[in-house]
Amino acid sequence: MRRYAVMSSVSLQDFDAERIGLFHEDIKRKFDELKSKNLKLDLTRGKPSSEQLDFADELLALPGKGDFKAADGTDVRNYGGLDGIVDIRQIWADLLGVPVEQVLAGDASSLNIMFDVISWSYIFGNNDSVQPWSKEETVKWICPVPGYDRHFSITERFGFEMISVPMNEDGPDMDAVEELVKNPQVKGMWVVPVFSNPTGFTVTEDVAKRLSAMETAAPDFRVVWDNAYAVHTLTDEFPEVIDIVGLGEAAGNPNRFWAFTSTSKITLAGAGVSFFLTSAENRKWYTGHAGIRGIGPNKVNQLAHARYFGDAEGVRAVMRKHAASLAPKFNKVLEILDSRLAEYGVAQWTVPAGGYFISLDVVPGTASRVAELAKEAGIALTGAGSSYPLRQDPENKNLRLAPSLPPVEELEVAMDGVATCVLLAAAEHYAN
């Protein structure tokens, strides 16, 4: 499958002054017509649609009256159990192809755990730290771009110096990463390994092995391996999941990876189960702090999810429903981008096989203008630059499209409007 749509050999940039002027007049007229429709459409976040949330309606009645015992006899109604119940941990271990001992099950948000492990490293240091990160003169963090804005918000909150590296089709630019980690101030990096937000790119095993084996100057260096879209295919095929913790152990770096995933875009976005996969030493460090923060996760909800899925194949069955719901929306976005923009050579976009986003690169210098025009037309887009640390896209060209929430009919109107805004911003750029 194509990863990036091919740009036209003819570009708006090649139009002479008269032709670009006429084109600008025409597209401005279309934009004014768009504004007159008083639209109110939202493409900002990768939220599941109501149809997708309905797939998990059965959860609202689970585990059911009298069903409160986990497989090991744990009464899920009571306190305790920092690791989570084995029922749901085993399902996720089977789904990801890892030992169940590697998996901790938590509450709804894996992002909460990411914040915890970074904040605890900052306050206390992690189990490989010489001192807390807050005592370091500078903490630097590697950020593959374009990437996930909420990741960058966490490292921004702690004042880390964020260093951008390209997110390529096979994963982060490893030549750049391997050079950066020679600096002991570089303490970690973000990675979304499967159907990455927003490009849809997937880390290859070769890149994963390089991440596992590379020498780092900081002994407490950590990779936050956020496998948010591990099973979120748009086709009938599921991606191969890399046992990244196992790779780290095999390479002699068992504590390098903090790996995460969750059911947030599988069942109910605000009421699911998160999973933390890491080494035995890291788990001991984590539960040592987590046991002070709280007494344990929502085990009733974990049991409900275990009953709902049944086994790993049950998870895949649910994901096939999601794929059937999402694929027509992604296809509609790609169809409109191709029909409206391809002939003018003003944009390039990813063609993902899974995940929740399409990454759109417009004429450099115009992304913020496209977002501004879209807002004027009643179409909300994620802010230009949001896929970069500190919201600063050096080329001002990237926009993230989130097709999941609106019905196809609304999505078609919104994307036709976005295409008009891309063309108008490009025409303004080349006319000046």
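Numbering starts at 1 and runs along the chain as it is shown here.
Cβ coordinates come from backbone N, Cα and C, glycine included.
The annotation that Swiss-Prot gives for the mutagenesis experiment ARG45 to Ala reads: Loss of activity. Proximity of ARG45 (mutagenesis position) to non-local residues of its own chain (separation of 6 or more, Cβ distance below 8 Å) is seen for THR382, ALA402, LEU405, given in sequence order.
For TYR148 (mutagenesis position), the same-chain residues lying six or more positions away in sequence with a CB closer than 8 A to its CB are TRP190, VAL192, ASN197, PRO198, ASP226, SER387. Look at Swiss-Prot and you will find ARG45, GLY46, TYR148, ASP149, ARG150, ARG400 tagged as substrate binding site, backed by experimental evidence.
Note: LYS47 (mutagenesis position) has non-local neighbours ALA269, ALA402, SER404, LEU405, i.e. same-chain residues 6+ apart with C-beta under 8 A of its own C-beta. While the structure shown retains the original residue, Swiss-Prot records the mutagenesis experiment LYS47 to Ala with this note: 40% decrease in activity.
According to its DSSP assignment, TYR79 (mutagenesis position) is coil. A C-beta separation below 8 Å, combined with a sequence spacing of at least six in one chain, links TYR79 (mutagenesis position) to ILE295, GLY296. Quoting Swiss-Prot on the mutagenesis of TYR79 to Ala: Loss of activity.
Contacts of SER109 (mutagenesis position) defined by a Cβ separation under 8 A and a same-chain sequence distance of 6+ are given as SER262, SER264, SER274, in order along the sequence. Recorded in Swiss-Prot as a mutagenesis result, SER109 to Ala carries the remark: 30% decrease in activity.
Secondary structure at LEU111 (pyridoxal 5'-phosphate binding site), taken from DSSP and collapsed to helix, strand or coil, is helix. Under a cutoff of 8 A between CB atoms, and with a sequence separation of 6+ in the same chain, the neighbours of LEU111 (pyridoxal 5'-phosphate binding site) are ARG150, ILE154. Residues annotated as pyridoxal 5'-phosphate binding site in Swiss-Prot: SER109, SER110, LEU111, ASN197, TYR229, SER262, THR263, SER264, LYS265.
One mutagenesis experiment named in Swiss-Prot is SER110 to Ala, and its note says 30% decrease in activity. Sequence-distant neighbours of SER110 (mutagenesis position) (same chain, 6+ residues apart, CB-CB distance under 8 A): ASP226, ALA228, PHE260, THR261, SER262, SER264, SER274, PHE275, PHE276.
Annotation note: TYR148 (mutagenesis position) sits in a coil segment as assigned by DSSP. Listed in Swiss-Prot is the mutagenesis experiment TYR148 to Ala, annotated as follows: Loss of activity.
Swiss-Prot lists ARG150 to Ala among its mutagenesis entries, and the accompanying note reads: 80% decrease in activity. Around ARG150 (mutagenesis position), taking its Cβ as the centre, 13 other Cβ atoms fall within 10 Å, counting all chains.
Listed in Swiss-Prot is the mutagenesis experiment SER264 to Ala, annotated as follows: 30% decrease in activity.
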Inset, instruction - For TYR229 (pyridoxal 5'-phosphate binding site) and GLY46 (substrate binding site), determine the Cα separation and express it in whole Å. - result: 12
Inset, instruction - Do me a favour and check the Cα-Cα span between ASP149 (substrate binding site) and LYS265 (pyridoxal 5'-phosphate binding site); whole Å is fine. - result: 17
Inset, instruction - List the Cα distance (Å, whole number) between GLY46 (substrate binding site) and THR263 (pyridoxal 5'-phosphate binding site). - result: 14
Inset, instruction - Select the most exposed residue of LYS265, ARG400, where exposure means the fewest other Cβ atoms within 10 Å, treating these as the binding-site residues. - result: LYS265
Inset, instruction - Would you please pick out, from the recorded positions THR263, SER264, the one with the fewest other Cβ atoms within 10 Å of its Cβ? - result: SER264
Legend entry - Coarse DSSP state, helix versus strand versus coil, of THR263 (pyridoxal 5'-phosphate binding site): coil
Legend entry - LYS265 (pyridoxal 5'-phosphate binding site) to ARG400 (substrate binding site) - Cα separation in whole Å: 18
